[in-house]
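Chemist: Shown below is the structure under consideration.
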Amino acid sequence: MRPAALLLCLTLLHCAGAGFPEDSEPISISHGNYTKQYPVFVGHKPGRNTTQRHRLDIQMIMIMNRTLYVAARDHIYTVDIDTSHTEEIYCSKKLTWKSRQADVDTCRMKGKHKDECHNFIKVLLKKNDDTLFVCGTNAFNPSCRNYRVDTLETFGDEFSGMARCPYDAKHANIALFADGKLYSATVTDFLAIDAVIYRSLGDSPTLRTVKHDSKWLKEPYFVQAVDYGDYIYFFFREIAVEYNTMGKVVFPRVAQVCKNDMGGSQRVLEKQWTSFLKARLNCSVPGDSHFYFNILQAVTDVIRINGRDVVLATFSTPYNSIPGSAVCAYDMLDIANVFTGRFKEQKSPDSTWTPVPDERVPKPRPGCCAGSSSLEKYATSNEFPDDTLNFIKTHPLMDEAVPSIINRPWFLRTMVRYRLTKIAVDNAAGPYQNHTVVFLGSEKGIILKFLARIGSSGFLNGSLFLEEMNVYNPEKCSYDGVEDKRIMGMQLDRASGSLYVAFSTCVIKVPLGRCERHGKCKKTCIASRDPYCGWVRESGSCAHLSPLSRLTFEQDIERGNTDGLGDCHNSFVALNGHASSLYPSTTTSDSASRDGYESRGGMLDWNDLLEAPGSTDPLGAVSSHNHQDKKGVIRESYLKSNDQLVPVTLLAIAVILAFVMGAVFSGIIVYCVCDHRRKDVAVVQRKEKELTHSRRGSMSSVTKLSGLFGDTQSKDPKPEAILTPLMHNGKLATPSNTAKMLIKADQHHLDLTALPTPESTPTLQQKRKPNRGSREWERNQNIINACTKDMPPMGSPVIPTDLPLRASPSHIPSVVVLPITQQGYQHEYVDQPKMSEVVAQMALEDQAATLEYKTIKEHLSSKSPNHGVNLVENLDSLPPKVPQREASLGPPGTSLSQTGLSKRLEMQHSSSYGLEYKRSYPTNSLTRSHQTTTLKRNNTNSSNSSHLSRNQSFGRGDNPPPAPQRVDSIQVHSSQPSGQAVTVSRQPSLNAYNSLTRSGLKRTPSLKPDVPPKPSFAPLSTSMKPNDACT
């Protein structure tokens, strides 16, 4: 089954490949190293310095009266064509026509470059035997003149060249003199918007196409105009109006106008063509879906081939498509028959174009010339009825396309990187003038030479690719290092056997045949099948055959049969000091190439070299260097150049290998990328897992262990003894599990630099409902602070004794005591006391605080009975401005009750007893530590405890907050009617881990940010009896 499927695929591929014709190979190839010996014209006169050159900008060339006219920028050169092929070409005369300075200034004012503001000769025609008609752009102000042919002197007045010559040299134009009238096609405005087919001069009225009507002309590019019969035919390409829905589709067209057209009536088509019709040219490869060549490049004049009048045209693919060119032949009778067929119309702007029925076509038929045999009663076109004129105005397009001869291209060239743009035809080639040879010029400076074959039907049936020539001479034609290889025009002179090829910077004279290359080798001369070459018996060499030559010669154009002819060994002929030979008998010794050479009559084919084993690469043997064989004879290689094709098999193998290697490399790259991503994902997952485990044991707050509940000394201190988090896994510690949570720091070896700071602690909304035990402690502490008189020195190691610290389930101590060097600890920390000792110490402190409170009360009562009232009044008149902080002890999303925080109500005062308040912001924690430690050690049960002071939290600045602060207050009611409420503040502490070894007292890290909130005074919520105040 598989072999059958493979055979079917091969058959389909063969059929598909046979659908499109393959390019033929030339019999002979002439490279630039050989053609550089041809004469070149660069604008010099005989005897002038050839090193100095000026830019020519050649626009066109024309042969008239055995003289070659070269139309360039600001000049027209004349060259004598009756010279040999070995002589240099010089101009015999030079006509200079430069633009006036006023026109140049106007051109520059219009925004054009100075190189564009010249007079480019675009129209050069023979008006009659004595007059030369010339038109130029004249710095974007086209003008025309008449010159005498013999002297090139101007005569008559200069007149406007509008509608006869374009404004810009880049715009295409055509012009033709017929019966003394000038038929031109170009643009009529500066912006090249209005395209026109125009008739002027002569005794007939001036006519033009309808202005700005896309049905008549839509962005045309004019190529050629020919005079045939009663009509003038214009060949051009334009945007197809019938295919507007498909975008800008370009079609080749041919249009006709009658020579005797006098225009329409005063009502319809006045001073406009009444015979203008246009049709599409069809040049396509037939098949189920035709492959069209729509870009018309060049058209010949009407030539007669085998008794028929035809025109040959070159077409190409669009410039944004794959390169390809074709040559199609059209019979003039077929063109005339299309204009007698059906018309095409569009009934509405959105509808498609459809044929017009014959019954709707008015009489007389539009497009016919007045005064013809079918329209004898209409002497001129002015007499046509309005129906005919209106119909021709709205229906200029024909429905059918002009078919090419044999309904397919006569020649194809698709496997090259250039397009064919020019054409020249010799329809009387050979000594008997019975052959047709076509020369095609490309945009790369390459000339292709073909022989038209006549089939059994008596007409063109194909072509024979005779020769390929690279005629551009970079040494002489390049200007300022720029090589412009576009061929601007070609003119063939059969009498001199020359083809003049014009580039923008030079003109090269190329012989029609290279017969001297064959020398004395008869086999190669016959095998070349060139109508211009033949084997001359008298001289025993291959020579050029002029028309009607009387020399005895041998040719075989049809078959090129070389049977019975001997091989050509070491035969060469010298030309201009260079020896040449087509057959490399001594330089290529392989048998394969030799057999191929002999089978074609001595013509070398590069396929033989490719198939020959052990042969050298022909692509590398294209250099222009001559080489010398063993016998001293200089040979030259004429193999294909680097821009030729490679074998299909090699190309297929290269494509397959490239595909396989690309697939392998792509797989490797994809595997590496996937593996790298997989590793990255694994690393990220492992890091997230480790981070999750580390977060489970993260600390919400860390505090020092030593000196927490009373005893600041330890018998056996150990370093780095600190408390573990008081909040474990987001829950507050309770008395039942407090002992479990207090762990030695030496078991963890925590890094002190990693301890949390107030800035890095997330904030949560704090609940406002306080705990009852914490509220009582705050109230008692507030009373003690309010009743103090003096403050101890800043450096005193006395610490105030708080009211009894209650071990409530939600209570967190606000201060911890750390060992200091002044007490002899030598930077060591004490062990954590046991839970029972902590409870006992708390009880002792409670009793001491109660006794101290009673002592202060009695002391105040003995001094002033109304002291408490005054104190309350002072307190109410000047409440302390202490900021309220809000913080959290857990992760984001959780909230803690206010009772779970360590709170303290502080009152700040001055040395005057309870009358003024002053905020105190210690500059560092060491000062506060010394002060509080000393107060606690020395003044626990004495009356001096009235001087106890509550300082601000650690880590604050030296200055108080500038904005008013909100305070949490309680009310103190007096027994007097005028008693005032005392508002006291509760201030949390902020602690920074700056220097643990130097501080004797360390507060727990504050859980509230240091930002000044808005001021707020809470209402009185807790009442105190009068006897609770200081009396």
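For all residues, glycine too, the Cβ spot is worked out from N, Cα and C.
The noted changes are left out; the structure has the residues it started with.
Feature table excerpt (Swiss-Prot):
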{"type": "DOMAIN", "residues": "24-512", "note": "domain 'Sema'"}
{"type": "MUTAGEN", "residues": "L191 to R", "note": "Strongly reduced affinity for PLXNA2"}
{"type": "MUTAGEN", "residues": "H212 to N", "note": "Strongly reduced affinity for PLXNA2"}
{"type": "MUTAGEN", "residues": "I322 to E", "note": "Abolishes homodimerization"}
{"type": "MUTAGEN", "residues": "K393 to E", "note": "Strongly reduced affinity for PLXNA2"}
{"type": "MUTAGEN", "residues": "M415 to C", "note": "Formation of disulfide-linked homodimer"}
Chemist: State the count of C-beta atoms found within 10 angstroms of the C-beta of H212 (mutagenesis position), not counting that atom itself.
Modeler: 10
Chemist: Using CB atoms and a 10 A radius, I'd like the single residue among the mutagenesis positions L191, M415 with the highest neighbour count.
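Modeler: That would be M415, with the highest Cβ count within 10 Å.
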Chemist: I need the nearest neighbour of I322 (mutagenesis position) among the mutagenesis positions L191, H212, K393, M415, using C-alpha distances.
Modeler: M415
Chemist: Using DSSP reduced to three states, classify M415 (mutagenesis position) as helix, strand or coil.
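Modeler: Reduced to three states, the DSSP call for M415 (mutagenesis position) is coil.
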Chemist: I'd like the Cβ neighbour count for I322 (mutagenesis position), meaning other Cβ atoms within 10 Å of its Cβ, all protein chains included.
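Modeler: Other Cβ atoms within 10 Å of I322 (mutagenesis position): 8.
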Chemist: With every protein chain in view, how many other Cβ atoms are within 10 Å of the Cβ of K393 (mutagenesis position)?
Modeler: 20
Chemist: Mean pLDDT for the domain 'Sema' (24-512), rounded to an integer?
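Modeler: Summing pLDDT over the domain 'Sema' (24-512) and dividing by its length gives 92.
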Chemist: If you compare CA-to-CA distances from K393 (mutagenesis position) to each of the mutagenesis positions L191, H212, M415, which comes out shortest?
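Modeler: Result for K393 (mutagenesis position): the nearest of the mutagenesis positions is H212.
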Chemist: Going by DSSP, give the three-state secondary structure for K393 (mutagenesis position).
Modeler: helix
Chemist: Would you kindly give the Cα-Cα distance separating M415 (mutagenesis position) and L191 (mutagenesis position), rounded to the nearest Å?
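Modeler: Cα-Cα, rounded: 38 Å.
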Chemist: In three-state terms from DSSP, label L191 (mutagenesis position) for me.
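Modeler: Note: L191 (mutagenesis position) is coil by DSSP, not helix or strand.
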Chemist: Using the alpha carbons only, what distance in Å do you get between M415 (mutagenesis position) and H212 (mutagenesis position) once rounded?
Modeler: 40
Chemist: Which secondary structure state does DSSP assign to I322 (mutagenesis position), in the simple three-class scheme?
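Modeler: Coil, per DSSP.
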